[in-house]
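Colleague: Copying in the features that Swiss-Prot gives for the protein in this structure:
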- 59-197: domain 'C1q' (DOMAIN)
- Arg119 to Ala: Promotes self-association and secretion independent of CBLN1 (MUTAGEN)
Amino acid sequence: MGTEWHKPKLSLALVLLTLEAGWAQEGSEPVLLEGECLVVCEPGRPTAGGPGGAALGEAPPGRVAFAAVRSHHHEPAGETGNGTSGAIYFDQVLVNEGEGFDRTSGCFVAPVRGVYSFRFHVVKVYNRQTVQVSLMLNTWPVISAFANDPDVTREAATSSVLLPLDPGDRVSLRLRRGNLLGGWKYSSFSGFLIFPL
């Protein structure tokens, strides 16, 4: 004897809002419908395309994610050859949903206000050397990670953080000390929007 699976039936209340066009009359009662809930709309949120909303069948706005890797060694800190001391650049962008990551500067620029998750994984090249990497929010270091075991040739400095960002905030990595190994795409930087604020 098998157990049958039944989809739950929900009563949906359609609240008619008074629109400028005057579609609803004052004092009208909510309409109750029996059926299956297919779409839940939050009050005050647009349901058509445009800023703040997407039409049914479209991708929702605010989809933001990036992942980038290095494919070659980084110069020692302060000797990047491009005039930007210690900035870490990623020459291969694997994902750039929302176009927030700028390959030229190595920075992620927040397109929308929200809470974001960031992660980096940086591998040192040589033993007897310390690698120090800082995740920067605009010009301020937020977190740092170290790899400094003298007996390990390939050790990783890895960290992650959740940050509330405003539009235009810049998040990047800065190499404070050491060299990076990226020949096998071991050094990476990624982030995504968890939810808008």
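Even glycines carry a Cβ here, placed using N, Cα and C.
Small disclaimer: the values here were computed from a predicted structure and weren't measured.
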Colleague: Across all chains shown, how many C-beta atoms besides its own are within 10 angstroms of the C-beta of Arg119 (mutagenesis position)?
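Modeller: Excluding its own Cβ, Arg119 (mutagenesis position) sees 15 Cβ atoms within 10 Å.
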Colleague: For the domain 'C1q' (59-197), what's the model's average pLDDT?
Modeller: 84
